[in-house]
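**Student:** Handing you this structure, nothing more for now.
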Amino acid sequence: MYSNNRVEVFHGDGRLGELEIYPSRELNQQQDDVMKQRKKKQREVMELAKMGIRISHFSQSGERCPPLAILTTISSCGLCFKLEASPSPAQESLSLFYSSCLRDNKTAVMLLGGEELHLVAMYSENIKNDRPCFWAFSVAPGIYDSCLVMLNLRCLGIVFDLDETLVVANTMRSFEDKIDGFQRRINNEMDPQRLAVIVAEMKRYQDDKNLLKQYIESDQVVENGEVIKVQSEIVPALSDNHQPLVRPLIRLQEKNIILTRINPMIRDTSVLVRMRPSWEELRSYLTAKGRKRFEVYVCTMAERDYALEMWRLLDPEGNLINTNDLLARIVCVKSGFKKSLFNVFLDGTCHPKMALVIDDRLKVWDEKDQPRVHVVPAFAPYYSPQAEAAATPVLCVARNVACGVRGGFFRDFDDSLLPRIAEISYENDAEDIPSPPDVSHYLVSEDDTSGLNGNKDPLSFDGMADTEVERRLKEAISASSAVLPAANIDPRIAAPVQFPMASASSVSVPVPVQVVQQAIQPSAMAFPSIPFQQPQQPTSIAKHLVPSEPSLQSSPAREEGEVPESELDPDTRRRLLILQHGQDTRDPAPSEPSFPQRPPVQAPPSHVQSRNGWFPVEEEMDPAQIRRAVSKEYPLDSEMIHMEKHRPRHPSFFSKIDNSTQSDRMLHENRRPPKESLRRDEQLRSNNNLPDSHPFYGEDASWNQSSSRNSDLDFLPERSVSATETSADVLHGIAIKCGAKVEYKPSLVSSTDLRFSVEAWLSNQKIGEGIGKSRREALHKAAEASIQNLADGYMRANGDPGPSHRDATPFTNENISMGNANALNNQPFARDETALPVSSRPTDPRLEGSMRHTGSITALRELCASEGLEMAFQSQRQLPSDMVHRDELHAQVEIDGRVVGEGVGSTWDEARMQAAERALSSVRSMLGQPLHKRQGSPRSFGGMSNKRLKPDFQRSLQRMPSSGRYS
């Protein structure tokens, strides 16, 4: 047991109370130099804290990120110690202080020497323990608030070198020295081929020297017979110690040349600057529509005035670095010293783990920073002028690397770190905290980057998506006559290969780091000691699993605006995936089905917990099975991870996925030979075209389906297996269609071991019951049983479409009868079940329900995406003192920072669904939209936008007379 020590806590001049201090416990017995140094630092901090803790201020409130996640990411020494209030007497001031930290998601800060000590209020796993308890971390001053803002905005740091990375500049003296060197080499060179190369390079230097000479002598140059005079540009003062300058500039846009004068009063300081091609593409990626993806810094060995002018030429509008921050963010290193991220971020504006470096030299950087350096080939416009004209310019590759690093970082932050942090309680220890993401985890080695300059085009994901993505991809696909084929992958290869999606990303220009590093990566939650490993073996496999793109120069798809990665739903991602892989919307050949066939054998997907969204990683297996197939060697049971917590958790940006079980029918259908599938599909199409078969589609997928939609899963591959839509979600959607509400009534089962029972009730009728070892398992089984019972009733009632079945089931209201296909607005819905082969009937209602249900959450996300609104689900945790509603979960929907809907439920899914329903009504009212669209409107067709429907369905809709389409 820990040795107890009491320490007094003050806030300003007021005493809050006493806390007992305990050292952190390290279960890892391996004591390398780094670990020993960390333990030494922790002991020093703890000894200083024992002298008394005086809180000077509070940190900023975390909008998305809990304080523990931020401090885990940026703290170099980890958890320093723990604090817990004494059992008695009660300390009211300390309790209020503790509750304030919990409620506002903030830390209490104590200035400790040259660092800050942050106290993080923690929940206790012991339900009877309502005493204040804290974890303590030590970080550099100011870095917490800076990194909090960056992590909330999904932003990283990027550090650029200047010379031979972004620019090449020469003065008259440097031109003369180099030309003299070429003259000596020409005199000594005997090989005619080498001689020709040297002469050509020297001529390029001479041409630029002549331009610079004209600029120095007459403030003008003659280019292609045209006289170009200088243009005066005003350089504002950077501080009170600087004076505004007026510089004479000449810009030769076609040659990427700028002539400038460092000191306008001294002509000898004139320089000719060659800008590296594709800088504009990289610069536009870093800031899209004013929203920064990276905070930009410069670290160079050049002189300061020269560096400031070079950066002004690169960023004339000051979009990358604000004018007020230039002096702090442009760091000049003296010759003989190494560059260091510690010196770049000396003012605590960023953490080295969150920074990417772009430089043409690796060895000039401190050894500990070298893993975060992406090395680019040196810019050599005189020696190799055609190098930058390659299919993939160097800076486009750098942009792709930055894109992949950012996507990978925040994918792991959202999918691995945040879910685990939400499970951490005061009783846990440092070993239970997962390793945080680090930029170095997502960079390939220098040797591997050589392949990036070719035409190899693996996928990369940048961790962002927006409505602009969908529009641009639709335009690109519709304008193109060629469609990219979907990758035909052996499922034996696809099953163990995991493709991470940082969001519902469009196919962006490539960087293999995303594909390679995560190809067979086990989940970080299951293995906290190796959460971000970078296996390199499946590189060759990964390169063949994706379709190739014609060019890498195009900008990453998600560049303009942004929907947070944590907020994208599976349907949005699925639409983007269909667009990415070039779904052929043209008329299919008569002998081919409209959609690509599934592989002959498809293993059921493992369900991996992920965030609901910033690129949430809740992919379905078809049509992009390879993206989320997880190796069978690393199964995850999300129930075990989230089971039986007595307290609600921190706000989470991922959806909790239940382990749904696929039926034997699904496995059988997946193993069906392609020819059998083709014959059956053709038969189903013919059945769908029967004269008396009139399909009906509600605003969302309803229980009343046309024969074409009930035929089988092949017609809707994107809805075949939903890894994110639980049975409770499906049942809730059915209840919405009925205008009713599903109620779950829990109880205990009399047995030797602890078991839970949950009954599902709809319209005062019991429709199902489930028993399990946990409430979640029991609820899941109850929902499945309810769907099965409803489906059985529906099938019995639908055996004869006549009116005699109108009251076959009790689940009816004035709008919908679950037992009658004719009840909805009295529209005919003829269905000839006998015309279909037995194998084509839907034998697993759970799968049918999963296919049909889209829900209010999906509708709300699509509405927000179409209107350019930013949506987020937030959870509100009850304080320990609230014993009455302790088991209830509260969810709220924030749109553009404004709460528009709230929900309460016994599960997170139930609370979130209720909040989404209320928010959907509010948003539609604010936007002036009708709450109920016309039943047959094309926009509500099948609950999906037309781009998600099979071409056969689209054409049948176009041929349908207006009386059949509109009410």
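Using the three backbone atoms N, Cα and C, a Cβ is placed for every residue, glycine included.
Copying in the features that Swiss-Prot gives for the protein in this structure:
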type	residues	note
MUTAGEN	Glu116 to Lys	In cpl1-3 and shi4; enhanced expression of abiotic stress-induced genes, and cold-sensitive phenotype
DOMAIN	151-401	domain 'FCP1 homology'
MUTAGEN	Asp161 to Ala	Loss of catalytic activity
DOMAIN	724-792	domain 'DRBM 1'
DOMAIN	855-925	domain 'DRBM 2'
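Neighbours and distances for these, please.
**Tutor:** The number of other Cβ atoms within 10 Å of the Cβ belonging to Glu116 (mutagenesis position), over all protein chains shown, comes to 23.
On the 0 to 100 pLDDT scale, the model's mean across the domain 'FCP1 homology' (151-401) is 92.
The Cβ of Asp161 (mutagenesis position) lies under 8 Å from the Cβ of Val298, Cys299, Thr300, Val357, Ile358, Asp359, Asp360, Arg361, each of which sits 6+ residues away along the same chain.
Under DSSP, the residues of the domain 'DRBM 2' (855-925) split into helix, strand and coil as follows: 31 helix, 21 strand, 19 coil.
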**Student:** Could you give the number of helix, strand and coil residues in the domain 'DRBM 1' (724-792) as assigned by DSSP?
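**Tutor:** Split into helix, strand and coil, the domain 'DRBM 1' (724-792) gives 29 helix, 22 strand, 18 coil.
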**Student:** According to DSSP, does Asp161 (mutagenesis position) fall in a helix, a strand, or coil?
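**Tutor:** Going by the DSSP assignment, Asp161 (mutagenesis position) belongs to neither helix nor strand, so it counts as coil.
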**Student:** Using DSSP and three states only, what is Glu116 (mutagenesis position)?
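**Tutor:** Strand, per DSSP.
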